[in-house]
Amino acid sequence: MSYPSLFAPLDLGFTTLKNRVLMGSMHTGLEEYPDGAERLAAFYAERARHGVALIVSGGIAPDLTGVGMEGGAMLNDASQIPHHRTITEAVHQEGGKIALQILHTGRYSYQPHLVAPSALQAPINRFVPHELSHEEILQLIDNFARCAQLAREAGYDGVEVMGSEGYLINEFLTLRTNQRSDQWGGDYRNRMRFAVEVVRAVRERVGNDFIIIYRLSMLDLVEDGGTFAETVELAQAIEAAGATIINTGIGWHEARIPTIATPVPRGAFSWVTRKLKGHVSLPLVTTNRINDPQVADDILSRGDADMVSMARPFLADAELLSKAQSGRADEINTCIGCNQACLDQIFVGKVTSCLVNPRACHETKMPILPAVQKKNLAVVGAGPAGLAFAINAAARGHQVTLFDAHSEIGGQFNIAKQIPGKEEFYETLRYYRRMIEVTGVTLKLNHTVTADQLQAFDETILASGIVPRTPPIDGIDHPKVLSYLDVLRDKAPVGNKVAIIGCGGIGFDTAMYLSQPGESTSQNIAGFCNEWGIDSSLQQAGGLSPQGMQIPRSPRQIVMLQRKASKPGQGLGKTTGWIHRTTLLSRGVKMIPGVSYQKIDDDGLHVVINGETQVLAVDNVVICAGQEPNRALAQPLIDSGKTVHLIGGCDVAMELDARRAIAQGTRLALEI
């Protein structure tokens, strides 16, 4: 069998899991929607149908103080059971199991009635928590147990008690957030009392034939965080209190070390889980950046853990496990760890989806149905939008011919994949290459198509992308001026002193590329831990190395410039932008806003900064100043009476946006 460790059953005593895969908890935003139960039922059922052994729901609060935001989802009353039963019945009909995550967000709750062990404000929240009294703590423990009881009545197979990531239970555990002097604070035995009593109360309420997962923070990655000795002590106490499984938690939300984004190596933290092996007899789950069945199987086969948690990979591909088990791993749409359509959406109050799979969490809104009228369609441009349209339209029965002027598919993805930390884009291109074969798309590369050649098609989809915008600066045609395509696509030589005009996504990518000192650590776990100051020995509190970050300096002197007076990189993703800024600043890259450009000549780039004229004596000026749509074919086709659709950068080119491009291409393909 392929991946024998991954597909081995796991005996929990009172029940058996059919494989070693936990679909980790993700808040989708549907938990608060009026029709959320039906949409979540479809979302989870599709994953259960394709083999997930145990699904964990998005976080549900046990009471009003624990919600993530005002109006957040709770399970604290029997009247809410029918809503949840819709979900559990759908999962069970597909042969899966599902656990409800009980999440009290503590001082991370973004509403004015938040509570915590101590009245200490989180650095990522404007609200200050109320310090819980002894009586309130006892009531909270009962609220957790009540929530678990209601979950059982609603048909859930278990619960996950969320004890990591800096949420309430985690806040009781560390001196960073617990400054109490009563029985709930002080020494570690007191600080862990709340976590243990919650698990004990839940077990007493639900009986012995019900799964209790405890999500244990094994690596806090914050100052004054927990130690490994404390982790062992807590794990043993949690086992004694009645837990069934221990899941790994990595990093608090306020930590300034990346834990799930693309620059994090695959399986980067399974070594943390392995250190707990032998200290408890419960099955251990490891997590974070496990996006590939081979990586998962390797982790299990070498004994790092008993199960793997994969969350975002099931946004990217609901069929991940069934494809792996049936020998079709090359058809898996791999999670690239970008966060652009999942976490970044949740943090602005939108529904989760996935950059590489826009149907995720929208299954009921985007059904895949056979085409009513099969058409002969031309797609011009094999970038993200064109690829997404082509394979989805062909899967519905349309005859699709995909043209591209270049020698390989991918468009801007071929730029992105070269950026250190974005190597996962190779997987996306592998997926599209394979699906072109599977769906029967006719691919014509090295083919600059004309309007006349498109006359025979029923409709044309223009996904012809963008052309870089050339800003009106005197001397813009000077030999030292390069576009980002010259650098990233054509590999033009670049000197040691560089000015980058533009601080959007492309500007940051170009800076990451030009400032990279040697091999990227996104493929090297030890190197990654060293660069970001993670103590691999786990001897230091919080898992932080005494030496701190060791990000090496750039081999080039680079300055990034933008006209806007706002913070450079302000438009980058909420959950990943800080990683790029931190990395570049640590490498010595300068970022200057509010710049006026005067001219470019042999002396360099002439600018005005804070009212002062300066000459930046650089070897090269790299232009990353936006894009214009490439619509050359649109008007001739329209003039000839043909139906034309514009998608991707060809439609809107303000910023290169793969999330929008793939979603637009997919939606059109499902409608045409």
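Each Cβ is built from the backbone N, Cα and C atoms, and glycine gets one as well.
In this structure the noted substitutions are not present, so the sites keep their original residues.
As annotated by Swiss-Prot, active site, proton donor applies to TYR167, with the evidence given as a curator's inference. Secondary structure at TYR167 (mutagenesis position), as computed by DSSP, is coil.
HIS27 (FMN binding site) has a Cβ environment of 20 other Cβ atoms inside 10 Å. What Swiss-Prot records for SER25, MET26, HIS27, GLY59, GLN101, ARG215, ARG289, ALA311, ARG312 is FMN binding site, and it gives experimental evidence as the kind of evidence.
Neighbour list (CYS335 ([4Fe-4S] cluster binding site), Cβ cut-off 8 Å, at least 6 residues apart, same chain): ASN291, ARG312, PRO313, LEU315, ALA316, ASP317, CYS354, VAL356, GLU424. Sequence annotations record features per position, and here Swiss-Prot assigns [4Fe-4S] cluster binding site to CYS335, CYS338, CYS342, CYS354.
Swiss-Prot lists GLN340, ALA385, ASP404, GLN412, LYS422, VAL449, GLY649, LEU656, ASP657, ALA658 with the feature FAD binding site. ASP404 (FAD binding site) carries neither a helix nor a strand DSSP state and counts as coil. A 10 Å cutoff on Cβ-Cβ distances gives ASP404 (FAD binding site) a total of 26 other Cβ atoms nearby, all chains included.
Swiss-Prot gives this note for the published mutagenesis GLU165 to Gln: Loss of enzyme activity; when associated with Ala-167. When Cβ atoms from all protein chains are considered, those within 10 Å of GLU165 (mutagenesis position) total 22, not counting its own.
According to Swiss-Prot, the mutagenesis experiment GLU165 to Ala carries the following note: Exhibits 1.3% of wild-type activity.
According to Swiss-Prot, the mutagenesis experiment TYR167 to Phe carries the annotation: Forms 3-enoyl-CoA as the product of the reaction instead of 2-enoyl-CoA, at a rate which is 26% of wild-type. 2-fold increase in substrate affinity. Loss of enzyme activity; when associated with Gln-165.
In three-state terms derived from DSSP, HIS253 (mutagenesis position) belongs to neither a helical nor a strand segment and is classed as coil. Its Cβ taken as reference, HIS253 (mutagenesis position) is surrounded by 16 other Cβ atoms within 10 Å in the chains shown. HIS253 to Phe appears in Swiss-Prot as a published mutagenesis result, with the remark: Loss of enzyme activity.
Under mutagenesis, Swiss-Prot gives HIS253 to Ala with this note: 1000-fold reduction in enzyme activity. Forms both 3-enoyl-CoA and 2-enoyl-CoA as products of the reaction.
In the structure as shown, the Cβ atom of CYS338 (mutagenesis position) sits within 10 Å of 25 other Cβ atoms. For the mutagenesis of CYS338 to Ala, Swiss-Prot gives this note: 1000-fold reduction in enzyme activity. Highly affects iron-sulfur cluster binding. The structure shown keeps the original residue.
ASP657 (FAD binding site) carries neither a helix nor a strand DSSP state and counts as coil. Between the CA atoms of CYS342 ([4Fe-4S] cluster binding site) and HIS27 (FMN binding site) there is a gap of 9 Å. In the three-state DSSP assignment, the secondary structure recorded for GLN101 (FMN binding site) is strand.
Sequence-distant neighbours of TYR167 (mutagenesis position) (same chain, six or more apart, CB under 8 Å from its CB) are LEU103, HIS104, THR105, GLY106, TYR108, listed in sequence order.
Listed in chain order, the residues near the [4Fe-4S] cluster site other than CYS335, CYS338, CYS342, CYS354 are ARG312, LEU315, ALA316, ILE336, GLY337, ASN339, GLN340, ALA341, LEU355, VAL356, ASN357, each with its Cβ within 8 Å of the site Cβ centroid. By a simple count of nearby Cβ atoms, those within 10 Å, the most crowded of the binding-site residues ARG289, ARG312, LYS422 is ARG289. On a Cα basis, HIS253 (mutagenesis position) lies 17 Å away from CYS338 (mutagenesis position).
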